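Taken from Swiss-Prot as is:
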type	residues	note
DOMAIN	173-222	domain 'bHLH'
MUTAGEN	Arg98 to Gly	Decreases degradation by the 26S proteasome and increases the lifetime of RSL4 protein; when associated with V-101
MUTAGEN	Leu101 to Val	Decreases degradation by the 26S proteasome and increases the lifetime of RSL4 protein; when associated with G-98
Amino acid sequence: MDVFVDGELESLLGMFNFDQCSSSKEERPRDELLGLSSLYNGHLHQHQHHNNVLSSDHHAFLLPDMFPFGAMPGGNLPAMLDSWDQSHHLQETSSLKRKLLDVENLCKTNSNCDVTRQELAKSKKKQRVSSESNTVDESNTNWVDGQSLSNSSDDEKASVTSVKGKTRATKGTATDPQSLYARKRREKINERLKTLQNLVPNGTKVDISTMLEEAVHYVKFLQLQIKLLSSDDLWMYAPLAYNGLDMGFHHNLLSRLM
C-alpha cells in the first residue's frame, strides 16, 4: 500500500489551497473538487487503520505469547521473581543446615570413638603396668629370699628382711605349709647369724662370708688360748687378745712344748 511522503503531502495541500486557486474555483467543476478531497480523506483513513492494525498485532504477538502476564498471579513480574528468589534461598539454607547437622553428628561420633579408644588404651596400659609391677615384686621377693644368707651383714638389712617377710606373709603369697616352714627356718638362721656377728670382733663391719671366715679363726684362737691357759708351764705363752693375725706361731709352740 502506497504511503505519502512529506514532499508529496505538501504539494497535494498546495494544489488544494483556496487562497492561491481562488481564481480557478469557478473554472473547475465542483464534483471534481469533492472527488479529490474524498480520495485524500480515504487515503488518510486507510493509512491510520493500517498503522493501528500493525501496532495491535505487534503488541499482541509480543505480550501474550512471549510474556503471558495474564497467566501470572497478580500479573506482577518483579513480585514473582522476588518470591522465586526467596524460595530458592530458603531451599539452599535448609540444605546447608542439613549438611551442617550431618557434619556435627559425624564429628560427635568420631569424638566418642576416640574417647572410647583412649579409655581402652588406658585400661590396657594399667593392666600391663600392674602385671609388670607384680612380676617385679615377685622377683624382688625371690631375690631377697635367696640372698638373705649372704647379704644380711648388719642390723638394718636383717630388719628390712624380717619386715618384708612379714609383709609377704600378710599378703598371702606363701600359704602352703612347706613355704611357711622354709620361711621360719630362714628367720631362725638370720637370727643366729646376727648373734654370731655380735660375738665375732668386727663381725658387723664386713659381709656374711668374711664374717664366717673370721668366726672360724676366732674359734681357733679361743681353743688355743684355753689350752695354753690350762697348762701350768705354758700359761705365760697364751695370747691375751685376738687381733686377726696368723695363729700359726702359737700352734707350733703348743705342739712343740706338748
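Cβ from N, Cα, C; glycine included.
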What does the DSSP secondary structure composition of the domain 'bHLH' (173-222) look like, as residue counts for helix, strand and coil?
41 helix, 0 strand, 9 coil
So what's the mean pLDDT when you look at the domain 'bHLH' (173-222)?
87
